[in-house]
Structures are given as C-alpha cells and as structure tokens.
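Participant: I grabbed these lines from Swiss-Prot:
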type    : residues      : note
MUTAGEN : Gly138 to Arg : Strongly reduces citrate binding
DOMAIN  : 222-292       : domain 'PAS'
DOMAIN  : 344-541       : domain 'Histidine kinase'
MUTAGEN : Cys478 to Ala : Loss of autophosphorylation
MUTAGEN : Cys517 to Ala : Decrease in autophosphorylation
MUTAGEN : Cys529 to Ala : Constitutively active
Amino acid sequence: MLQLNENKQFAFFQRLAFPLRIFLLILVFSIFVIAALAQYFTASFEDYLTLHVRDMAMNQAKIIASNDSVISAVKTRDYKRLATIANKLQRDTDFDYVVIGDRHSIRLYHPNPEKIGYPMQFTKQGALEKGESYFITGKGSMGMAMRAKTPIFDDDGKVIGVVSIGYLVSKIDSWRAEFLLPMAGVFVVLLGILMLLSWFLAAHIRRQMMGMEPKQIARVVRQQEALFSSVYEGLIAVDPHGYITAINRNARKMLGLSSPGRQWLGKPIVEVVRPADFFTEQIDEKRQDVVANFNGLSVIANREAIRSGDDLLGAIISFRSKDEISTLNAQLTQIKQYVESLRTLRHEHLNWMSTLNGLLQMKEYDRVLAMVQGESQAQQQLIDSLREAFADRQVAGLLFGKVQRARELGLKMIIVPGSQLSQLPPGLDSTEFAAIVGNLLDNAFEASLRSDEGNKIVELFLSDEGDDVVIEVADQGCGVPESLRDKIFEQGVSTRADEPGEHGIGLYLIASYVTRCGGVITLEDNDPCGTLFSIYIPKVKPNDSSINPIDR
C-alpha cells in the first residue's frame, strides 16, 4: 500500500508541467540549502556566544576576586562593604548578578539579602580547595543561569573565598535573538529571491522549449528524424557559422558521403560540400529553385532560414539531382509542346475546314484543290527547313510549335535566314537549350500582345557558326522599364508583377543556365520599339568563373 501511494505521488508529479516541476525542484533544493546554512550559522553563533559569555564571566569574576577591597571585606566578613562594592560593580557591568562566599562557600553577599549565610549552589566538589576556576550552568536561586566561579586568594596565596558571576539564560537568549532574528530575515529574503529566480528560470526554460514538454520535444525530434529519412530530396541543416546540424540519408547518398550521418554533425560544411557558397553566404535569405553544383553533382536547390523571433538559428537546404528534374521537365515539355501543337493545328484545321466547306458549297472546286495543295506544301516546307537547319530535333520541334502558336495569337514569328544549329553548347542538354529559346519567345509573344504599337512581328536568330552559340530574339512590344533592367533576371521580378499568376521565373531560369555555361546576356531597345535579347554561349566552356554573365 505504501509503495502504491508513492507511485501515485510520483505520477502526480510527472503530470505537472515541466517548468513547474523545475520550479518545485529548485524551490525544495533552495529550502534545503537555506535550512542547512541556517543550521550551520545558528550552531556557529551558539558556540561563539557560549564561549564569549564564559570568557566574559570568568574575566569579570577574576577581576572582582583580585580586588583588594573585596579581599579585605571577605577576610573581615564585612557584609555591608561587600554589598556596597557588589552593587557598584553590577551597575557598571553587564552581568546579571554576583555572589560572594567564604572559603566554605557560605554566601557573604547575594542580591537577595535573605540568601546570605546559606551555602552557595552548584559548587564543584574539591575545586575551591584546589584553587580551580570553573563554569557551571543550572537553575539556581536567581533562575537558570550560566555561572563562572573563581577563588579569592589572600596575600599568602590561601583561598579565603569565592566569586560567582552569573548570566541569566533569558538574557543570553535575548542576545541570541538579536542576532538570529535579522539573520532569519536575511534567509527569508534570500529564499524569496531564490524563488523568484527559480520562477524566472522555469519561465525561461519554457520559452526556450517553445512551451513544449520534454516528451513532446522528444517526439518532435523523432518525427524530424523520420521526416529527414523519408524525404526523397537531400536535406542539410547548418547553423549561422556554417556547421552541419543535420543531414539525411539521401543527401549523403547524392553527395557521395559514405559515413553515417552522426559523424558529419558539427563539421564545417566547407569540408563536406564544394563549393559551399549556397550554404554559407546570405543564409538569411530565402532561395528557390537555384541551379547549383554540389560535389560535382548538378542540383536544383532551395534554402529556407531557420529563425527564433529575430534570431537567426541557421538554414535548411533541400536539393534534388538536376538530371532527375531535367528528365521530368523534358517529358513535361514534350507533352506540353505536343498538346499546344495539337491545339493550334486543331484551331487552324477548323478554320481551314470551314473555308473549305464554304468553297465546296459554292462549287469552287479549282480553288479547293489549290488551297489543299498550298496548305500541305507550306507546312511541309516549314518542317523540312527546320529539320535541315537544326540538328537537335527537340529544338526543331519547339520552333515549329512556336511558329504555329504565334500564328494563332495573331502574331508573326520569323526565323531569320541563316539561322542554324549543328550542335548544342557544352553544359546544356536539349531540354535546357529549348527552355532558353522557348522562354525568350514566350516573353516576346506576351510583350507584343501587351503593346498597341509595333508590327506584331517576333524575330529569332539562332546560329553556332562562330566561336559562340548566338541566340537573338527581337520584338516590337512594350519593352522593359528602366527601373527593372538591373534586376529583370532575378527570381520573382517581372514586368507583369501586377497581374495574377506566377511570374518572374522564365528569365531567372535563362540566366541560371547561361551563367553556368559562362555565357553573356545583353538587353537592348529594339527599333522602333520593343526589346532585343541577345545571348552568347561559348562553344568551349571557360575556366574563368568570374565572367559576368549578364550585361545590361
């Protein structure tokens, strides 16, 4: 039954909030420490006070015993003279009473005259005859007192009497109280301060633990470990100084780190990932879909700062292999291009069929025949010219779809004569190169549609005849405002920021690809209006990574 009650009490204590448990533990410990200190100081003061009273009483007794007037009065048994001397001494000193006796311990003087002539109490057998001084505590005729007794010697050294100096215990208790009461007050104040500090400490711990219990924190840690292990992306967390605080299995696998995760914790990220700029520079800034290179692996990386209020605790970086994303992107791009081409062709085919139906109804059979032959010939010529000029079939397919799209939008896309592409520049695959060209053309289409000026013509020049692969896209659209030219290639920046939807990604993606290949982008005003984007990508990737990829 006792064990059951103890378990219930312990369970009740465990159910209390963790900061409250900390507060109670510190409070109990503080009370124990203060009680121990109080006991120590009280015992030390008791010893000091007892020793002090004894020394003082004995010194006073010996001074009185050596007084010539006292010696003379004891010899002659002069009660009146002894009373006069004793009364004067008691007025001038702080002892409570003095008793003077003869060599047989018979009282010659006592504060109570009725006690004179009677034997003194609490005498030590044989001490007076031997001339010994001693202390004794007990309840006598004056009450409970501490006494110092010393013999009175005559000129010949013989014991002729005894002096007893007494300090009442009640007086000693008052002295003790005068010291211990303020000391008790100090301890109470100290206990109050410790309670207050304990409460502040408990509140601080609660804030640091974000209001959670240790079990909740342990559960969150386990959940984080499970989340880190289950996420397909690579995850690395670093502190503000660039030291690894967490790394998951997929990150180690992609980066070629064979050791277990715990061995990498606390190591500088610069020793684990090269280059490590994405992990160490401006980690307080959020970054999304950044093309980077970690240990020779091309990745798409994201970064999110970890904060506690205004304090920066570090950052967490997630990344996936760019090859995997490129594969998915290529598949998606092909599907989108296929769907867009089908939609465009369907729209044109419906218009063409409506025209054809009208001509048939009007029995214009010759014109119907000419129309069918002309349409087929135009489409085939475009396809043949694209196949001949552009060796990469994905790029050729993209351009065919963009020509059809421009026609559907009421625009005209011209591929400048002399355009050709025999091979892709190093560092870019078909999907990435198509993304550069496609995004430039999409921006040109949108700019042309948003402007009431211009001839609605978009021109493309693409060539790899020289040392560089040159891409030029010109439109006569709304142009790029001067206020945006210095940051138009930053993520999220767009001339259509006021319109709903996600903007500011296409040019950022273009700049990322061109930067990686050591290329250069220029942005100029077109004549008479619009914009001319020019991109120069070297056929041989330069070793100098300090080249500025964007020239505005």
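Cβ from N, Cα, C; glycine included.
Just so it is clear, the model here is predicted, and its values are computed rather than measured.
Surface or core, plus neighbours and distances: that's what I need for these features.
Facilitator: Following the DSSP three-state reduction, the secondary structure of Gly138 (mutagenesis position) is strand.
Following the DSSP three-state reduction, the secondary structure of Cys478 (mutagenesis position) is coil. For Cys478 (mutagenesis position), the number of other Cβ atoms no farther than 10 Å from its own Cβ, over all displayed protein chains, is 20.
Mapped onto three states, the DSSP output places Cys517 (mutagenesis position) in coil.
According to DSSP, Cys529 (mutagenesis position) is assigned to coil rather than to any helix or strand. Contacts of Cys529 (mutagenesis position) defined by a Cβ separation under 8 A and a same-chain sequence distance of 6+ are given as Ser451, Glu453, Gly454, Gln476, Gly477, Gly479, in order along the sequence.
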Participant: In whole Å, note down how far the CA of Cys517 (mutagenesis position) lies from the CA of Cys478 (mutagenesis position).
Facilitator: 30
Participant: Going by DSSP, how much of the domain 'PAS' (222-292) is helix, how much is strand and how much is coil, in residues?
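Facilitator: DSSP classes over the domain 'PAS' (222-292) add up to 27 helix, 17 strand, 27 coil.
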Participant: Near Gly138 (mutagenesis position), how many other Cβ atoms are within 10 Å of its Cβ?
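Facilitator: The Cβ of Gly138 (mutagenesis position) has 11 Cβ neighbours within 10 Å.
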Participant: Can you work out the mean pLDDT of the predicted model over the domain 'Histidine kinase' (344-541)?
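Facilitator: Looking only at the domain 'Histidine kinase' (344-541), pLDDT averages out to 81.
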Participant: Tell me the Cβ neighbour count for Cys517 (mutagenesis position), meaning other Cβ atoms within 10 Å of its Cβ, over all protein chains shown.
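Facilitator: That number is 22.
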